[in-house]
Amino acid sequence: MLDANKLQQAVDQAYTQFHSLNGGQNADYIPFLANVPGQLAAVAIVTCDGNVYSAGDSDYRFALESISKVCTLALALEDVGPQAVQDKIGADPTGLPFNSVIALELHGGKPLSPLVNAGAIATTSLINAENVEQRWQRILHIQQQLAGEQVALSDEVNQSEQTTNFHNRAIAWLLYSAGYLYCDAMEACDVYTRQCSTLLNTIELATLGATLAAGGVNPLTHKRVLQADNVPYILAEMMMEGLYGRSGDWAYRVGLPGKSGVGGGILAVVPGVMGIAAFSPPLDEDGNSVRGQKMVASVAKQLGYNVFKG
């Protein structure tokens, strides 16, 4: 049994030590994100037996952004299976920025990773759907099943992103021309933009992590969301590419599958034990929350979790 006092102390200490850390800046290429108060910070744990521990602004709802890629990957694995995902998307780090076009050009148009923009747009196109609205509703539903029913599209975020997503539209057409997009290019880009524009709070983000940690069963609803056999593929992708250009450094220092988003959220999974999440808007040059990385790493270190430990 996990010690409740120890878990709350770990969360409290991480928040106290790092919630006012200086450094980084909000994402400024999406107007909505540029205006989120930079002083916000939160950290939370949700365990596989459904206990919740949090500190800071844990009720504040922020944009899911790139963490949505984990949810859509999970749905694609359910729809088409791991072999098709590997064949049609890939399972390798690109070694380049998350929005790189060069990565596509270097590999014949294949996106390699479902956790970079090109691969995520291709993954969105893999979802079984008869039209754009069905594709979107299925992706929203998997987000809600994984994290909580309160997850919802923000029209403000979506509008802010849809008016600035020209780079992703270009990526979608490159994928389409290379044969690595499996629906209409602008449909894929539209739905991908929507999936990044949902709002959730830090506890819900930790619940997403706990659902993965529990082999696909949401520990708060007790409902099976994913096949247990598909979860290791998600965690492997998170370990390789979850923090963009910092993924190797994160694996080396923290040793947990993770995923960040430019909305300031960051998630880590301790398989079989818990999800750890944090939120704070200022980002490093790779697009990861400066304080969030420190808070999650602190919790993991205090509790002694690292998947590479014996």
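Just so it is clear, glycine is given a Cβ too, placed from its N, Cα and C backbone atoms.
At each noted position, the model has the original residue.
In Swiss-Prot this protein carries:
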BINDING   Ser66, Asn117, Glu161, Asn168, Tyr192, Tyr244, Val262  substrate binding site
MUTAGEN   Lys69 to Ala  Loss of activity
MUTAGEN   Asn117 to Ala  Loss of activity
MUTAGEN   Ser160 to Ala  Loss of activity
MUTAGEN   Glu161 to Ala  Strongly reduced activity
MUTAGEN   Gln162 to Ala  No effect
MUTAGEN   Ser260 to Ala  Reduced activity
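Structure with Swiss-Prot features highlighted.
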residue	record	Cβ within 10 Å
Ser66	substrate binding site	26
Lys69	mutagenesis position	30
Asn117	mutagenesis position	25
Ser160	mutagenesis position	20
Glu161	mutagenesis position	23
Gln162	mutagenesis position	14
Asn168	substrate binding site	21
Tyr244	substrate binding site	24
Ser260	mutagenesis position	32
Val262	substrate binding site	23
>> Can you tell me how many other Cβ atoms are located within 10 Å of the Cβ belonging to Tyr192 (substrate binding site)?
In response: 28
>> DSSP secondary structure for Val262 (substrate binding site), reduced to helix/strand/coil, please.
In response: coil
> Taking the Cα atoms as reference points, how far is Ser160 (mutagenesis position) from Tyr192 (substrate binding site) in Å?
Replying inline: 14
> Of all the mutagenesis positions given, namely Lys69, Asn117, Gln162, which is spatially nearest to Asn168 (substrate binding site) at the Cα level?
Replying inline: Asn117
> Taking DSSP three-state, what's Gln162 (mutagenesis position) in: helix, strand or coil?
Replying inline: helix
> Cα within 10 Å of Ser260 (mutagenesis position): which of the recorded positions Ser66, Asn117, Glu161, Gln162, Tyr244 qualify?
Replying inline: Ser66, Tyr244
>> Using a 10 Å cut-off between Cα atoms, which of these mutagenesis positions sit near Ser66 (substrate binding site): Asn117, Glu161, Gln162?
In response: Asn117
> Could you give the Cα-Cα distance between Gln162 (mutagenesis position) and Lys69 (mutagenesis position), in whole Å?
Replying inline: 17
> Closest of the recorded positions to Lys69 (mutagenesis position), Cα to Cα, picking from Glu161, Tyr192, Tyr244?
Replying inline: Tyr192
> Listed substrate-binding residues Ser66, Asn117, Glu161, Asn168, Tyr192, Tyr244, Val262 - what's their greatest C-alpha to C-alpha distance in Å?
Replying inline: 20
